[in-house]
Amino acid sequence: MRLFREIAANDPGPTGRMKNMKTFTTALATGVLALCPLAALADSSDPIVIPIHNWSSQIVMSNVVGQIFEEMGVAVEFVTTDSQAVYESVRLGDVTLELEVWEGAFGASFRAALEKGGIVDVGDHDAVTREDWWYPMWTKDACPGLPDWKALNDCAAVFATAETGDKGRYLDGPVDWLKHGKERVEALGMNFEVINAGSAAALWAEIGAAEADKRPVVVFNWTPNFAEAVWPGEFVEFPEWVDGCDKDPAVGPNPDALYDCGNPATGYLKKAAWEGMEAKWPDAYAVLTRISFTNPQIAEMAKLVDVDEMEPDEAAEAWLEANEDVWRPWLDG
């Protein structure tokens with residue numbers, strides 16, 4: 001029996017509102033249940049609570065894993081949560097797991113929760129992440145010194161708008177992603193004004209609007225996602241990330257400021273879980289420890305929603321049907 005309660009995602013972008021979860025095709029479901037011995041073992045009948053945030057890969061990945069759990073006979077519930085506060089929710093057991101712990105955006109919140117206890121590190125995905133200031137390649141024509149951040153600052157006037165006056169405009173991620181763009185601008189003495197996008201969709205809209213006339217833009221971006229295949233571009237190279245850059249002013253080029261360096265260029269993408277998950281849902285937890293996605297797989301998940309305009313649950317079903325050779329070994333152990 002399936003128990004499912006859905007709370008719609010609040011992303012105003014192309015992800016839209018999530019529809020009711022759909023089951024796999026009968027053939028696929030039968031194959032999973034027949035070949036997966038985990039399905040016969042008893043996990044708790046209480047639902048595993050999976051959080052939904054405001055970017056597409058996380059929403060689709062959550063649906064992918066949720067559908068796998070449901071086909072194992074485990075109930076699943078999706079809830080919309082803040083992407084920073086979720087680690088406290090996992091720690092307290094209000095949310096069961098988190099599938100995309102990005103080092104640059106959420107590492108600090110994750111570490112703080114680990115120190116308090118109640119949350120466990122369930123391991124890394126194969127994916128390597130980067131999150132930072134980024135520009136499409138046509139921007140380099142207007143600012144040929146890129147990707148050096150000093151060259152970007154020298155070109156600030158190229159990025160000025162009516163909104164920012166004589167300062168360059170940088171479109172950062174949503175406020176809850178805590179990217180500290182304003183602190184970096186101040187720490188490095190940059191002639192830029194930081195504007196926060198309301199959603200991931202607003203970032204893609206900014207790039208798309210600039211593409212027609214090849215207007216130079218600099219925005220927050222990350223990898224993996226679909227954008228790298230649609231708009232070739234580069235990350236701005238800031239002073240290299242050093243541990244402590246966000247905590248100790250002595251670390252980094254400005255001895256009086258924090259956040260005076262770039263984000264990690266080879267960041268982790270982790271999974272986290274409530275420490276009680278293994279005892280309450282041992283079979284599902286065992287599968288979670290084996291789940292690992294690559295950069296191309298995560299980019300494809302985002303593309304199904306952001307480019308192909310599928311609903312997240314439909315995108316998850318399509319991804320699972322096309323990648324049975326990837327996820328079946330997670331079930332078989």
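Glycine too: its Cβ is placed from the backbone N, Cα and C atoms.
For the published mutagenesis Trp55 to Phe, Swiss-Prot gives the following note: Significant decrease in the TMAO-binding affinity. According to DSSP, Trp55 (mutagenesis position) is assigned to coil rather than to any helix or strand.
In the shown protein chains, 27 other C-beta atoms lie within 10 A of the C-beta of Trp55 (mutagenesis position). One mutagenesis experiment catalogued in Swiss-Prot, Trp55 to Ala, is accompanied by this note: Nearly complete abrogation of the TMAO-binding affinity.
In sequence order, Ser83, Gln84, Ala105, Phe220 are the residues of the chain that are 6 or more apart from Trp177 (mutagenesis position) and have a CB within less than 8 Å of its CB. As annotated by Swiss-Prot, trimethylamine N-oxide binding site applies to Trp55, Trp102, Glu131, Trp177, Trp222, with the evidence given as experimental evidence.
Taking the Cβ of Trp102 (mutagenesis position) as centre and 10 Å as the limit, one finds 23 other Cβ atoms among all the protein chains shown. A strand conformation is recorded for Trp102 (mutagenesis position) in the three-state DSSP classification. Quoted from Swiss-Prot, the note attached to the mutagenesis of Trp102 to Phe states: Significant decrease in the TMAO-binding affinity.
Looking at Swiss-Prot, the entry for mutagenesis of Trp102 to Ala says: Nearly complete abrogation of the TMAO-binding affinity.
Quoted from Swiss-Prot, the note on mutagenesis experiment Phe106 to Ala is: Decrease in the TMAO-binding affinity. Long-range Cβ proximity for Phe106 (mutagenesis position), meaning a same-chain Cβ under 8 A and a gap of 6 or more residues, is found for Ser83, Gln84, Tyr87.
Its Cβ placed at the centre, Glu131 (mutagenesis position) has 23 other Cβ atoms within 10 Å. DSSP assigns Glu131 (mutagenesis position) to a strand. According to Swiss-Prot, the experimentally introduced change Glu131 to Ala is described as follows: Nearly complete abrogation of the TMAO-binding affinity.
Reduced to three states, the DSSP call for Trp177 (mutagenesis position) is helix. The annotation that Swiss-Prot gives for the mutagenesis experiment Trp177 to Phe reads: Significant decrease in the TMAO-binding affinity.
Cβ environment of Trp222 (mutagenesis position): Trp102, Gly104, Ala105, Thr129, Arg130, Glu131, Asp132 lie under 8 Å away, each six or more residues apart in the same chain. DSSP assigns Trp222 (mutagenesis position) to a strand in the three-state reduction. Under mutagenesis, Swiss-Prot gives Trp222 to Phe with this note: Decrease in the TMAO-binding affinity.
Non-local contacts of Ala257 (Ca(2+) binding site) by the CB criterion (under 8 A, 6+ apart in sequence, same chain) comprise Glu183, Glu186, Ala187, Pro249. Residues or ranges marked as Ca(2+) binding site by Swiss-Prot on the basis of experimental evidence: Pro249, Val251, Asn254, Ala257, Asp260.
Same-chain residues at least 6 positions away in sequence with a Cβ under 8 Å from that of Val251 (Ca(2+) binding site) are, in sequence order, Val242, Asp243, Gly244, Cys245, Cys261.
For the Ca(2+) site, the Cβ centre of Pro249, Val251, Asn254, Ala257, Asp260 serves as reference, and the other residues of the chain with Cβ at most 8 Å from it are Ala187, Cys245, Asp248, Ala250, Gly252, Pro253, Pro255, Asp256, Leu258, Tyr259, Cys261.
Binding of trimethylamine N-oxide is attributed in the record to Trp55, Trp102, Glu131, Trp177, Trp222, and the widest Cα separation among these residues amounts to 13 Å. Those same-chain residues not listed among Trp55, Trp102, Glu131, Trp177, Trp222 yet with C-beta within 8 angstroms of the centroid of the trimethylamine N-oxide site C-beta atoms are Gly104, Ala105, Thr129, Gly173, Lys179, Phe220. Cα of Trp55 (mutagenesis position) to Cα of Asp260 (Ca(2+) binding site): a distance of 26 Å. Neighbour counts were taken at the CB atom with a 10 A radius for the binding-site residues Asn254, Asp260; the maximum falls on Asp260.
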